[in-house]
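What follows is a set of notes on a single structure, which appears directly below.
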Amino acid sequence: MPAGSNEPDGVLSYQRPDEEAVVDQGGTSTILNIHYEKEELEGHRTLYVGVRMPLGRQSHRHHRTHGQKHRRRGGRGKGASQGEEGLEASAHDTPSQRVQFILGTEEDEEHVPHELFTELDEICMKEGEEAEWKETARWLKFEEDVEDGGERWSKPYVATLSLHSLFELRSCLINGSVLLDMRASSIEEISDLILDQQELLRDLSDSVRVKVREALLKKHHHQNEKKRNNLIPIVRSFAEVGKKQSDPHSMDRDGQTVSPQSAPATNLEVKNGVNCEHSPVDLSKADLHFMKKIPAGAEASNVLVGEVDTLDRPIVAFVRLSPAVLLSGLTEVPIPTRFLFILLGPVGKGQQYHEIGRSMATIMTDEIFHDVAYKAKERDDLLAGIDEFLDQVTVLPPGEWDPSIRIEPPKNVPSQEKRKMPGVPNGNICHVEPEPHGGHSGPELERTGRLFGGLVLDVKRKAPWYWSDYRDALSLQCLASFLFLYCACMSPVITFGGLLGEATEGRISAIESLFGASMTGIAYSLFAGQPLTILGSTGPVLVFEKILFKFCKDYALSYLSLRACIGLWTAFLCIVLVATDASSLVCYITRFTEEAFASLICIIFIYEAIEKLIHLAETYPIHMHSQLDHLSLYYCRCALPENPNNHTLQYWKEHSIPTADVNWANLTVSECQEMHGEFIGSACGHHGPYTPDVLFWSCILFFATFIVSSTLKTFKTSRYFPTRVRSTVSDFAVFLTIFTMVILDFLIGVPSPKLQVPSVFKPTRDDRGWFISPIGPNPWWTVIAAIIPALLCTILIFMDQQITAVIINRKEHKLKKGCGYHLDLLVVAIMLGVCSLMGLPWFVAATVLSITHVNSLKLESECSAPGEQPKFLGIREQRVTGLMIFVLMGCSVFMTAVLKFIPMPVLYGVFLYMGVSSLQGIQFFDRLKLFGMPAKHQPDFIYLRHVPLRKVHLFTLVQLTCLVLLWVIKASPAAIVFPMMVLALVFVRKVMDLCFSKRELSWLDDLMPESKKKKLDDAKKKEEEEEAEKMLDIGGDKFPLESRKLLSSPGKNNSFRCDPSEINISDEMPKTTVWKALSINSGNTKEKSPFN
């Protein structure tokens, strides 16, 4: 078409006959039958493919400045020879190269790709009713069909297409109208422009035009518009509000629109080019539930196919609107339409049109074609996108697969980035460099060489995030985490205090443990570098306290004073470690050490939970082999002890109890226990009369807590109830379980053992206060001698704290606010010194509680397409949950009336749940299960691809041996050296370099997530296969792109193929019989349909 010709506004001038000349079997039609000379066509091609053209446009018509040479007739000089070379070369451009060239072009505001929602509508005829467009399928990521009954959507599934329908779609784009960047504001205007274009391509009578226009303007019926005879829809449209421009995403979740005054147009709305003027949208018909799944800024792609009785051959049009327009009633959800594909044909081929429509809708959801559709400048670009799609498809044999079977969406969809990346001359594909395997390298662990240099960097790193640590806690998930972990932390703190009270004769007991945990936890949550870590008591600390108390008792030293000296020295040594950046040594702690330590702690939790349940049999024994015939002879009564011990005699003396005058047989159980009486009789146990059913009821509570907690936690992935309900139940899983078990225990009434919380805030012993003198009655030299045990204690604190911190700061947790190893250790050191002066227990990072805390705060994508698995986004990093846990723990003294109803077996069940759940994802246990598994049944673990199985077993055996040694030391009187053994694991790992290669250790001993490493491995393997099959030409020209990658330009020096196995699907497709048949049909008389 001459440059000076006038076109209807919205029809682009790119549809010149020269650009319509698709290299195929001559099936391309022209607009005005204007024939260009071969030289001109060749020159045009040479200019387009040989030079990277900018996307800047003189006008919306998209004319490119070709210069005078483009308009010359005749002249077989230099320009013509270049044109011939370009034409010959362009025929050999692979679709992949062409697509990479298209995607490498500059972007402008009108061609920025958005997320797409695609809808397939078909003309539906009902008896006695007027024909209308009916929604039959939709795509956000996967396909959803309206079931035959028409009452519901199908489950999302992976769309399977026939190759024939894809060929037919390609033929449609070759022979139909392609209107890019049409400017229109209504469906009426779009219909007129399409029909105007059709009249240029073919003879279209007025009657046919009227019928087709009527068909295009018919009402659209969507699946969500069910019968509402009993409902009065509240029709609220943009027109009624004042026809003001408003973004469709300015709706709230109840369907109310935000007024233009309260929601001014944002830069995003202007950038998206949404034109909502004169587009009344009935929000009462919008599917607001489905709207939540559509990302903000998404646009629509409408596919309209159907039969019109007045047509003798199909009308095909592909339209891209610029800007996107909000068309009332066209789409199921009120979002602007960017693309339309229209296929109207003669009656009798409805199923064929349906499959072509499905193919168009499916290909629009393809990540690569989606971008090509946004950036395409002409028909050839769209065809290149389809050819590239065909080049990547996987074919299922017809005799081995039933197409009616719906394929479930995969859990992980492979990345398509590789398809976007250009080839390089040696045949390799440019790819992003993988992240380094394993290790903890990062700025947090770099030695600065300055005094407190690491601490200063930690403070600078965490300070900008401090206030966001409180704002980010405004979530229901944080409330669930706080309630769950409060219950989980209370029991071990009280239990630890009770054990410590027994070991120290009450000098440090439950009330001191509660107070110390609360004070230390609050300070740590407020000022630590990684507030996700939960502080708690550890077994080695208890062993250290027992040994120290025994030493002080043997040498008549004051236990609390000597302990205060040791604590102050330990705090000082930890501060020295902070000053010298000793935390940088954490980089030597690899997965080998982490997993051994974490596995041990998890096993200890599981073991102690079961052990505590079994110990209930001592207090509540089972009366086995009961002789029911002698049941009437059983009795248990209180009596005066025959041989009272000194403690009992002292009690009687202090309370002036006349033992001879007491009627012991008439005392109740509680009165007998209070007066230190003795139970005698065949129905008595060690601690009083037999209490029936307590042990069995405790076992029921224990296992029920574990099973219900595990079930509710996985409820998020179940098929029942809406997403919000499932997420809430999953977040509150443990708290709901504890609450349910408490109610059940209260209703059953069996006297199970309950949580005992101190009810008075004062020291356990009257002979001590809240401040302990470091010297006290001890000799002065004890202050200096205390540095010796303090060295061992420092190693204990450092290893416990930093190994837990390393586990929490793993890369797979995707933490964004950084970590602070030096700052964490400083806060722990200061609070350790404070607790020592106050006579309170020492607290360090608790591994299992910290892992459980992190797991309870996992973030997943909320806006996920139907069928798409939510993506793990990271952890909700904040300080409030830890702060509230320890604040409420300090207030527990005043909540005794409520806490006394919590059965201890329920808390033991929570311990079991935390231990088992924390084991998930530990590679060591996955490798341990391989021992009893035949090779053909072994999972596709990434390390099994690269490391021989015998080496994997050897690595696991070494790790298992170390774990057993740690367990033996932990359970023996030598438990005080446990931190030294954990430190020894680092050296064991170093020795393993002699038995394993670096490559094997990189796969077996690192911190990289499994899914990510497997993705890189699959990409690398596919790259090697492609390298073996394809060899790209070395002489291709290259253009520097914004991404700083090299892109081979289509159309120059690409005609020579070194590898005869390399094919160009665009060249090979016309050679197929199927394509020849389609081409012959499309070239026949106009009376015939091209879809025979």
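Backbone N, Cα and C define each Cβ position, glycine as well.
Pulled from Swiss-Prot:
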MUTAGEN   Pro492 to Cys  60% of wild-type transporter activity. No effect on cell membrane localization
MUTAGEN   Pro540 to Cys  40% of wild-type transporter activity. No effect on cell membrane localization
MUTAGEN   Thr804 to Cys  20% of wild-type transporter activity. No effect on cell membrane localization
MUTAGEN   Thr847 to Cys  60% of wild-type transporter activity. No effect on cell membrane localization
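Recorded features from Swiss-Prot, shown on the structure.
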residue	record	CB count, 10 Å
Pro492	mutagenesis position	21
Thr804	mutagenesis position	29
Thr847	mutagenesis position	28
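Across the structure, Thr847 (mutagenesis position) and Pro492 (mutagenesis position) are spaced 13 Å apart at their Cα atoms.
Taking only the Cα positions, the spacing between Pro492 (mutagenesis position) and Thr804 (mutagenesis position) is 18 angstrom.
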